[in-house]
Amino acid sequence: MELSSLTAVSPVDGRYGDKVSALRGIFSEYGLLKFRVQVEVRWLQKLAAHAAIKEVPAFAADAIGYLDAIVASFSEEDAARIKTIERTTNHDVKAVEYFLKEKVAEIPELHAVSEFIHFACTSEDINNLSHALMLKTARDEVILPYWRQLIDGIKDLAVQYRDIPLLSRTHGQPATPSTIGKEMANVAYRMERQYRQLNQVEILGKINGAVGNYNAHIAAYPEVDWHQFSEEFVTSLGIQWNPYTTQIEPHDYIAELFDCVARFNTILIDFDRDVWGYIALNHFKQKTIAGEIGSSTMPHKVNPIDFENSEGNLGLSNAVLQHLASKLPVSRWQRDLTDSTVLRNLGVGIGYALIAYQSTLKGVSKLEVNRDHLLDELDHNWEVLAEPIQTVMRRYGIEKPYEKLKELTRGKRVDAEGMKQFIDGLALPEEEKARLKAMTPANYIGRAITMVDELK
């Protein structure tokens, strides 16, 4: 079978392939090879720019332009050529080195220094920087923009429904009212914290040889300050430098990055489930789309499929991300190869998350508050005013306020008239009685509206 969306084993590349297209140029085999080529070329250019490395003279402008073009115009055909070479070498990074030697063979100035391609490097020098560039690109260009869309979409709901009262539920039972907007603001605030934290994760890299001590570098050029050279090179790629490593960059930052993504995903699962529940309670209605079918046998169904799809894919995403976060920082002695196959799945966890983000955004776009139902539900739960009444009774020293309200309301339905009669019988100042009698389940919402307005 030819590989296609119909024959792909993973639904990430199959059924949902169109939803993860933004990740293909980053996390695919092509993407990894593209970043490896970039690192190898920039390393050669860095060597040529150092006066003490006389065997690699400073490149002429044409040679620099030629090397830059190899990086900028790296194509699928180039990637395919590397894979062809790899069939002989059985070593993926060495195949990149040989590919570059082929590319520079026609330029005498570059051909003369071709043995300095991959100079003093271990494969992991190239790989760790390539993975760092992959993750930085994905974070900055894909993940954070999607997070911003989600946060802004939920903030829009908060503002739109800032004053729509909602009967809260704790333990699934009626509780002190809030507003739809305030509940959305709670989620947006949590997400904003994770957004800031993800943006602040230091993406690290190293280029220091087989065990992190520049052994081969110093053997060849003892007069060069390779530690400084390494720092300059890594930071020139837009990556933070890690000066202390074994053969591998220890991947702690990947754990930090993915733990943060998993936390955001968990917050989104919480949101998906809450909205699913609000739809089930008829608090939200869903806009219907012509032609869509909710059930193969029940024609009336309008299911919350977007939030269900999101929840399921977020679970898969977190399973992958959390495994990566716990596995990658552990490597035997100066390195073992267990991280290699795991690192090839960086895009899988992000891919499932991306599918989920788009599903939630679609679901949010179809939500409409069922205002009449919300008000009706509040009107059938006057017992929630037991809280403010007993609290005011405490202020004025009335004996056993909690117990009296418990006797009136626990396990019972109390209407507006019953509450007013109870208030009239209390030894309270008349202005306090009037204030309490003006309260309804729909307006007993505390600072909910103000807190939405204060959300940044």
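The backbone N, Cα and C atoms fix where each Cβ goes, and this holds for glycine too.
The AMP binding site annotation in Swiss-Prot covers Arg15, Tyr16, Asn90, His91, Asp92, Gln247, Asn309, Arg335, Ser340, Thr341, Val342, Leu343, Arg344 and rests on experimental evidence. Look at Swiss-Prot and you will find His91, Thr122, Ser123, Gln247, Ser296, Lys301, Val302, Asn303 tagged as fumarate binding site, backed by experimental evidence. Quoted from Swiss-Prot, the note on the mutagenesis of His171 to Ala or Asn is: Reduces catalytic activity about 500-fold. What Swiss-Prot records for His171, Ser295 is active site, proton donor/acceptor, and it gives a curator's inference as the kind of evidence. For Ser295 to Ala, Swiss-Prot lists a mutagenesis experiment annotated as follows: Reduces catalytic activity about 1000-fold.
Between the listed binding-site residues, namely Asn90, Thr122, Ser123, Gln247, Asn309, the fewest other CB atoms within 10 angstroms of a CB are found at Asn90. Comparing C-alpha positions, Asn90 (AMP binding site) sits nearest to Ser123 among the binding-site residues Thr122, Ser123, Val302. Distance from the CA of His171 (mutagenesis position) to the CA of Thr122 (fumarate binding site) is 57 Å.
Comparing Cα positions, Val302 (fumarate binding site) lies closest to Asn309 out of the recorded positions Arg15, Asp92, His171, Asn309, Val342. DSSP classifies Arg15 (AMP binding site) as coil under the three-state reduction. Counting neighbouring Cβ atoms within 10 Å of each of the recorded positions (Arg15, His91, His171, Arg344), the lowest count belongs to His171. Secondary structure from DSSP puts Ser340 (AMP binding site) in a helix. Taking Cβ-Cβ distances under 8 Å and a sequence separation of 6 or more, the neighbours of Val342 (AMP binding site) in its chain are His323, Leu324, Lys327, Leu328. Cα-Cα distance from Gln247 (fumarate binding site) to Ser340 (AMP binding site): 13 Å (rounded to the nearest whole number). With a cut-off of 8 Å between CB atoms and residues at least 6 apart in sequence, the same chain places Ile82, Glu86, Ser123 near Asp92 (AMP binding site), listed in sequence order.
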